[in-house]
Amino acid sequence: MQFGIVAAIADGGRTARAGGSVRPPRRPPASHTAWGLPRGRPTGQPHATPTKSGPTSIAYVEVNNDQLANVGRYQLANGANAFDVAIIFAANINWNGSKAVLYNNENVQATLDDAATQIRPLQAKGIKVSLSILGNHQGAGIANFPTQAAAEDFAAQVSATVSKYGLDGVDLDDEYSDYGTNGTPQPNQQSIGWLISALRADVPGKLISFYDIGPASSALSSSSSTIGSKLDYAWNPYYGTYSAPSIPGLDKSRLSAAAVDVQNTPQSTAVSLAQRTKADGYGVFMTYNLPDGDVSPYVSSMTKVLYGQAATYH
């Protein structure tokens, strides 16, 4: 992603990262389901879907450009879902002059409003749906809440949205905040921990994932394992690369060292990242930018390695 809501209105929320690197997503906690998913059941009434053995697959979707529902069209040979978690990219953290406020651009809002066709069908298949949140060039972000109360206020806004639209979780991304803009404070070491703790209290049983980048990443890397253990997943944020996050309280079963941009990472690189994920025993495999339409040859190149099965598009 490489823009906040200002850019998000035109761009949808997440593009290539600054400095030429293309950015990826985040991470997990407690008991896991048959798909390797953490605690809590998907919202809705999923059908009895065939299971698979292997890493939990993440699919970020730029809803400014593509349909979230497309995630559910990929199936393995035995009928299992190719992807386990679909992430709406992305809502924003705006600044209203006195505090951080959650903002959805028109495309994110349309996806939420059209839950009957964009979200519920995925959940009925056992695919969890999360909302990603990142900065919007207004000075507010997940790393600079000045007090615990401020973090709790924002967490309550997020929790209300998760509840209202029947979502399965939230994804945190420390990009495009432009800390200091509009007189906002600089990042601090406590902010991200306050937010994660407040979210875990507000949305028990829901997913909380972390796109491992920015000042929040630095703070988490030196934080108590008590904070990290409240996350469900974390992942490498640089597409086409392989590097696991280092967050106390999160073991490799809840991490993705791989980061794949489906529209930009060469297929051979995606295959190599899948092979390394399996060989090293990481429990999560993160992808970003799944487009509309059928890209099953690309998806299959990864699922054959991760699950020993090709993926088809239905």
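Any Cβ shown, glycine's included, is placed from N, Cα and C.
These figures come from a predicted structure and were not determined experimentally.
Annotation source Swiss-Prot lists domain 'GH18' at 55-309, citing sequence analysis.
ASP168 (mutagenesis position) carries neither a helix nor a strand DSSP state and counts as coil. Under mutagenesis, Swiss-Prot gives ASP168 to Asn with this note: Loss of catalytic activity.
Neighbour density for GLY169 (mutagenesis position): within 10 A of its CB lie 26 other CB atoms from the protein chains shown. Under mutagenesis, Swiss-Prot gives GLY169 to Leu with this note: Reduced catalytic activity.
Within 10 Å of the C-beta of ASP173 (mutagenesis position) we count 34 further C-beta atoms, all protein chains included. Recorded in Swiss-Prot as a mutagenesis result, ASP173 to Glu or Asn carries the remark: Reduced catalytic activity.
Within 10 Å of the C-beta of ASP174 (mutagenesis position) we count 29 further C-beta atoms, all protein chains included. DSSP assigns ASP174 (mutagenesis position) to coil, not to a helix or a strand. Annotation of the mutagenesis experiment ASP174 to Glu or Asn in Swiss-Prot: Reduced catalytic activity toward hybrid type oligosaccharides.
Quoted from Swiss-Prot, the note attached to the mutagenesis of GLU175 to Ala states: Loss of catalytic activity.
The active site, proton donor feature in Swiss-Prot is assigned to GLU175.
A distance of 20 Å separates the Cα atom of ASP168 (mutagenesis position) from that of ASP174 (mutagenesis position). Between the CA atoms of GLU175 (mutagenesis position) and GLY169 (mutagenesis position) there is a gap of 19 Å, rounded to the nearest whole number. The average pLDDT for the domain 'GH18' (55-309) in the predicted structure is 99.
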